[in-house]
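Taken from Swiss-Prot, the feature ATP binding site applies to Asn21, Gly22, Asn23, Lys24, Lys37, Gln72, Lys88, Asp89, Phe90, Asp179. According to Swiss-Prot, the mutagenesis experiment Asp155 to Gln carries the annotation: Loss of kinase activity. As annotated by Swiss-Prot, Mg(2+) binding site applies to Asn160, Asp179. Quoted from Swiss-Prot, the note on mutagenesis experiment Asp179 to Gln is: Loss of kinase activity.
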Amino acid sequence: MPTIDFTFCEINPKKGFGGANGNKISLFYNNELYMVKFPPKPSTHKEMSYTNGCFSEYVACHIVNSLGLKVQETLLGTYKNKIVVACKDFTTHQYELVDFLSLKNTMIELEKSGKDTNLNDVLYAIDNQHFIEPKVLKCFFWDMFVADTLLGNFDRHNGNWGFLRASNSKEYQIAPIFDCGSCLYPQADDVVCQKVLSNIDELNARIYNFPQSILKDDNDKKINYYDFLTQTNNKDCLDALLRIYPRIDMNKIHSIIDNTPFMSEIHKEFLHTMLDERKSKIIDVAHTRAIELSLQHKQAHSNPYDNADDLDNSNEYTPTPKRRR
């Protein structure tokens with residue numbers, strides 16, 4: 001695969017970007033505008049550095065695309081002597097990005113601000129917003145959650161997903177999924193990759209214990225992906241799992257990894273292994289349970305005298321948010 005050198009591309013000095021992990025510049029490549037993300041500068045706390053953030057962004061977005069979800073386009077290349085990821089700017093054609101945080105801030109009846117990631121409050125905001133038909137937005141949210149579960153995304157906060165607002169009509173559409181640099185264990189360098197591959201306890205810890213979702217329960221505790229997806233009765237979540245599961249093509253996913261330039265062989269082996277493990281130990285287990293619950297639901301409704309419990313329309317995380325006092 002030919003590699004791309006962005007060094008001599010025309011820079012757009014009039015656009016800047018937020019975010020904490022690494023520098024970003026705007027430039028033109030093939031007459032299209034891209035945001036180019038650089039790897040973060042070395043940290044004194046190596047275990048907290050995002051060593052492979054550019055690889056994570058590139059590979060994760062291509063995997064999300066393979067699932068049939070709308071996602072930003074990414075290219076991997078170099079800028080001077082650094083490996084960078086270029087993310088195609090989807091706001092260039094008269095669209096403005098409005099993040100979910102901004103929307104949630106308008107829910108003045110909620111006790112906490114738009115930044116807070118309590119799942120109940122997020123679902124409440126989805127149900128009560130007027131940007132997008134709530135059922136459509138809810139489907140998108142749970143599809144993204146299932147994808148983030150497979151990819152181990154620990155930072156899908158309210159500021160890195162949202163909407164595109166047309167500047168002329170003020171109409172809204174759901175923005176492509178973006179900012180996937182916190183997927184696929186970006187803090188794992190080659191030494192950590194080798195350590196995990198040679199120790200089943202280290203591997204399982206990264207499946208069952210962490211990374212966790214940044215979404216929180218009502219006890220302000222981060223949601224564990226395995227526990228949530230294998231225990232929830234949230235019909236919208238289970239429907240998303242049943243919808244996304246048939247699209248997970250591990251051969252395609254492994255091909256994406258194999259064809260990623262610049263990546264070390266041990267890093268590729270690590271990603272192959274971790275994605276196989278996350279699928280078999282989380283997604284497959286949750287999917288089997290989702291099928292069983294779906295069958296129970298159908299059987300219960302086929303018999304008018306059967307009082308079997310129905311699947312919740314929202315689950316234990318029913319939108320009953322804490323109100324402002």
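Quick reminder: no glycine exception, Cβ is built from N, Cα and C everywhere.
Here the features listed in Swiss-Prot are painted onto the structure.
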{"residue": "Asn23", "record": "ATP binding site", "DSSP (3 states)": "coil"}
{"residue": "Lys37", "record": "ATP binding site", "DSSP (3 states)": "strand"}
{"residue": "Lys88", "record": "ATP binding site", "DSSP (3 states)": "strand"}
{"residue": "Asp155", "record": "mutagenesis position", "DSSP (3 states)": "coil"}
{"residue": "Asn160", "record": "Mg(2+) binding site", "DSSP (3 states)": "coil"}
{"residue": "Asp179", "record": "mutagenesis position", "DSSP (3 states)": "coil"}
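When the alpha carbons of Asp155 (mutagenesis position) and Lys37 (ATP binding site) are compared, the span between them is 17 angstrom. Cα separation, Lys37 (ATP binding site) to Asp179 (mutagenesis position), rounded: 10 Å.
Highest Cβ count within 10 Å among the mutagenesis positions Asp155, Asp179: Asp179. Between Phe90 (ATP binding site) and Asp179 (mutagenesis position), the C-alpha separation comes to 12 Å.
When the binding-site residues Asn23, Lys88, Asn160 are screened for a C-alpha within 10 angstroms of the C-alpha of Asp179 (mutagenesis position), the residues that qualify, in sequence order, are Asn160. Around Asn23 (ATP binding site), the same-chain residues at least 6 positions away in sequence with a Cβ under 8 Å from its Cβ are Lys37, Phe38. Of all Cβ atoms in the shown protein chains, 25 besides its own fall within 10 Å of the Cβ of Lys37 (ATP binding site). A straight line from the CA of Lys88 (ATP binding site) to the CA of Asn160 (Mg(2+) binding site) spans 15 Å. Other Cβ atoms within 10 Å of the Cβ of Asn160 (Mg(2+) binding site), summed over all protein chains shown, number 21.
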